[in-house]
Amino acid sequence: MVRPVRHKKPVNYSQFDHSDSDDDFVSATVPLNKKSRTAPKELKQDKPKPNLNNLRKEEIPVQEKTPKKRLPEGTFSIPASAVPCTKMALDDKLYQRDLEVALALSVKELPTVTTNVQNSQDKSIEKHGSSKIETMNKSPHISNCSVASDYLDLDKITVEDDVGGVQGKRKAASKAAAQQRKILLEGSDGDSANDTEPDFAPGEDSEDDSDFCESEDNDEDFSMRKSKVKEIKKKEVKVKSPVEKKEKKSKSKCNALVTSVDSAPAAVKSESQSLPKKVSLSSDTTRKPLEIRSPSAESKKPKWVPPAASGGSRSSSSPLVVVSVKSPNQSLRLGLSRLARVKPLHPNATST
């Protein structure tokens with residue numbers, strides 16, 4: 001690479017008059033390229049300083065000449081001179097504008113909401129009136145629901161199910177009456193001497209049901225009959241309770257006799273056949289034979305023999321025989337200790 005040749009300006013030292021002093025280097029004339037710093041300062045001092053009051057007076061007529069624009073309510077103009085000085089004020093003003101817009105929107109929405117509420121109230125009144133007319137036409141049933149029945153359409157549901165509910169109540173009442181009559185008839189067959197027979201028969205069910213649903217007088221008669229039925233039931237319970245207790249006692253004694261007497265099965269069979277027949281009789285007759293036979297049954301009970309001696313009694317005549325038992329500690333190897341001496345399993349194989 002060849003370097004380019006530098007252009008050098010020759011210096012004429014003849015201008016400096018060949019003097020050795022340092023003042024020779026200072027030129028009397030200022031070069032044209034450089035600007036003097038002292039000249040602009042002098043020019044600035046020559047100009048008069050404008051007063052602030054004069055500037056304000058000049059700005060005011062200019063603003064008055066320009067026509068003012070009418071702004072919407074709640075907004076105001078910001079002068080151009082105040083913008084750079086107040087930056088935080090702009091954010092606050094924007095926030096206030098947003099609030100005003102929101103308030104204006106809410107004011108506009110309020111009348112629409114009120115109109116909607118009025119329309120809904122009118123509709124609900126119309127629905128309520130129509131539902132009342134339907135209920136009066138179909139049945140005089142009134143719904144038990146106190147919660148906003150107009151909005152939930154509860155009146156319609158109750159109106160549709162009125163007929164089924166009344167029929168179900170009638171059926172339930174008739175079934176209950178029929179069951180009570182059956183129970184009374186069964187009790188009167190067993191204890192005819194002590195108890196009185198009921199005044200009404202099962203063939204009168206339909207008549208009683210119709211009377212029960214038609215008028216209040218028949219309802220009072222039905223309540224009187226119910227009270228009579230309850231009194232008859234109490235009497236039956238009192239009569240049946242001692243009989244049931246006697247039967248339970250006789251059955252428990254029969255079971256004790258069957259379990260205790262093992263040596264005479266034939267006698268047990270004859271007693272078990274005769275006992276059910278006697279149970280149906282009065283309680284006095286059932287107690288006497290049981291009391292007579294109880295000592296004989298106690299005498300025939302076998303004495304208790306311990307289970308360990310049962311095996312020896314069969315082989316020998318003596319009831320108690322001592323059986324010799326060897327302790328298993330000799331042949332058993334407990335643990336895995338190497339020092340324990342163990343007998344060989346096959347002594348013949350080791351000897352050979």
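From the backbone N, Cα and C atoms, a Cβ is placed for every residue, glycine too.
Sequence unchanged from the original; the noted substitutions are absent.
As recorded in Swiss-Prot, the features of this protein are as follows:
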MUTAGEN   Lys44 to Arg  Does not affect sumoylation
MUTAGEN   Lys156 to Arg  Does not affect interaction with WDR48/UAF1
MUTAGEN   Lys240 to Arg  Does not affect sumoylation
MUTAGEN   Lys269 to Arg  Strongly reduced sumoylation. Strongly reduced ubiquitination
MUTAGEN   Trp304 to Ala  Abolished interaction with DMC1 without affecting interaction with RAD51
MUTAGEN   Lys326 to Arg  Does not affect sumoylation
MUTAGEN   Arg333 to Ala  Strongly decreases interaction with RAD51; when associated with Q-336, A-345 and A-346
MUTAGEN   Leu336 to Gln  Strongly decreases interaction with RAD51; when associated with A-333, A-345 and A-346. Decreased interacting with RAD51 and ability to stimulate RAD51-mediated homologous recombination. Does not affect interaction with DMC1
MUTAGEN   His346 to Ala  Decreased interacting with RAD51 and ability to stimulate RAD51-mediated homologous recombination. Does not affect interaction with DMC1
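Trp304 (mutagenesis position) falls outside any helix or strand according to DSSP and counts as coil. For the pair Trp304 (mutagenesis position) and His346 (mutagenesis position), the Cα-Cα distance reads 47 Å. His346 (mutagenesis position) falls outside any helix or strand according to DSSP and counts as coil. The Cβ of His346 (mutagenesis position) lies under 8 Å from no Cβ of any same-chain residue at least six residues away in sequence. Neighbours of Trp304 (mutagenesis position), defined as other CB atoms within 10 A of its CB across all chains, total 6.
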